[in-house]
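Engineer: Per Swiss-Prot, the features are:
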- Ala48 to Thr: In strain: cv. D940Y and cv. M37W (VARIANT)
- Pro88 to Thr: In strain: cv. I29, cv. Illinois 101, cv. Illinois 14H, cv. P39 and cv. Tennessee 8 (VARIANT)
- 114-172: domain 'TCP' (DOMAIN)
- Ser167 to Thr: In strain: cv. CML61 (VARIANT)
- Pro197 to Ser: In strain: cv. Sabanero (VARIANT)
- 246-263: domain 'R' (DOMAIN)
- Trp268 to Arg: In strain: cv. Gehu (VARIANT)
- Gly284 to Val: In strain: cv. A619, cv. B103, cv. F2, cv. H95, cv. H99, cv. Illinois 677A, cv. Moencopi, cv. North Carolina 260, cv. North Carolina 338, cv. Ohio 43, cv. Pioneer Inbred AP9, cv. U267Y, cv. W64A and cv. WF9 (VARIANT)
- Ser299 to Pro: In strain: cv. Dzit Bacal (VARIANT)
- Cys358 to Arg: In strain: cv. Canilla (VARIANT)
Amino acid sequence: MFPFCDSSSPMDLPLYQQLQLSPSSPKTDQSSSFYCYPCSPPFAAADASFPLSYQIGSAAAADATPPQAVINSPDLPVQALMDHAPAPATELGACASGAEGSGASLDRAAAAARKDRHSKICTAGGMRDRRMRLSLDVARKFFALQDMLGFDKASKTVQWLLNTSKSAIQEIMADDASSECVEDGSSSLSVDGKHNPAEQLGGGGDQKPKGNCRGEGKKPAKASKAAATPKPPRKSANNAHQVPDKETRAKARERARERTKEKHRMRWVKLASAIDVEAAAASGPSDRPSSNNLSHHSSLSMNMPCAAAELEERERCSSALSNRSAGRMQEITGASDVVLGFGNGGGGYGDGGGNYYCQEQWELGGVVFQQNSRFY
């Protein structure tokens with residue numbers, strides 16, 4: 001059985017009393033100590049199938065040996081409970097932050113080196129890269145010239161081109177200097193990077209501003225050219241879409257009316273020609289039309305222009321009425337369907353006489369008006 005608290009066994013004493021250590025010393029770990037109770041959790045977890053009788057026997061054997069003799073024996077080395085003290089958290093954090101900072105700085109330096117591997121130059125337009133990309137045609141011509149000159153670098157070819165065209169560049173610079181005066185007094189640089197000698201006089205060392213040096217004789221030529229070809233006035237954004245005035249709208253309406261009248265006249269002409277063809281086909285080559293039919297046909301042909309004039313008059317009246325009601329001029333879009341029919345009792349031209357009727361259908365302001373008129 002397990003020992004109880006009231007037993008006189010030395011195993012009932014605390015561990016630090018058994019080892020004769022001071023109470024202020026750190027507490028030892030029971031799982032790693034020499035004396036371990038049989039029922040301790042580390043021992044039981046290590047081997048759950050360990051026989052209980054063997055555990056009790058080993059505890060009794062340990063009781064037979066005094067703990068003082070075991071501790072004081074020279075065979076057992078005395079080891080410290082903690083070989084190395086844990087490092088403070090502040091030192092670990094400082095080391096980690098230092099490592100991260102050094103890594104970030106290296107990454108930034110590497111990124112900067114990858115981003116800008118070539119040095120840039122400062123120009124009037126700001127910082128610019130020394131590299132440039134040529135089009136296909138220009139690149140072919142450029143490298144052909146480089147092969148002819150025998151240069152091994154593109155910079156030498158460009159320098160040769162600049163030296164060759166130095167006179168033309170100086171003329172351009174003189175023209176710019178004559179048109180614009182530099183107020184800050186800063187001297188410009190020539191093609192080869194030195195001070196421009198065009199700004200200095202040959203005899204003396206005093207300089208003049210750019211506005212007073214060469215190129216003054218070209219000013220009148222530019223002025224005369226500008227006076228000869230005046231530029232058209234620029235249209236502002238507000239005048240781009242101007243609303244037409246009343247006269248322009250009235251003229252547009254008048255042109256629309258003329259087009260509508262011409263369309264009606266052409267329609268009447270087509271209808272008259274179609275009627276003549278049908279009448280000739282109905283009469284036949286053997287039957288000659290009588291005098292009544294001829295007079296009827298001639299009167300019908302004479303009535304066609306009258307009907308057209310009447311239609312135009314009605315259109316004019318309807319437009320005037322709509323203008324009065326609306327209070328302003330409106331363009332009337334009308335769609336007229338004219339149906340002409342000729343017939344008699346026998347279904348053609350005969351003694352019964354002819355009947356002519358005109359059916360009109362007008363659309364005014366979304367309302368459809370239908371009117372039938374007959375002419376005998």
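Numbering starts at 1 and runs along the chain as displayed.
Glycine residues also receive a Cβ, built from the backbone N, Cα and C atoms like all the rest.
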Engineer: Reduce the DSSP letter at Trp268 (variant position) to three states and note it down.
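Structural biologist: Trp268 (variant position) sits in a helix per DSSP.
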Engineer: Mind telling me which of the variant positions Ser167, Trp268 has the densest Cβ neighbourhood, counting other Cβ atoms within 10 Å?
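Structural biologist: Per the Cβ count within 10 Å, the most buried is Trp268.
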Engineer: Using DSSP reduced to three states, classify Ser167 (variant position) as helix, strand or coil.
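Structural biologist: Going by the DSSP assignment, Ser167 (variant position) falls within a helical segment, counted as helix.
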Engineer: Would you report the average pLDDT that the model assigns to the domain 'TCP' (114-172)?
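Structural biologist: When the pLDDT values over the domain 'TCP' (114-172) are averaged, the result is 88.
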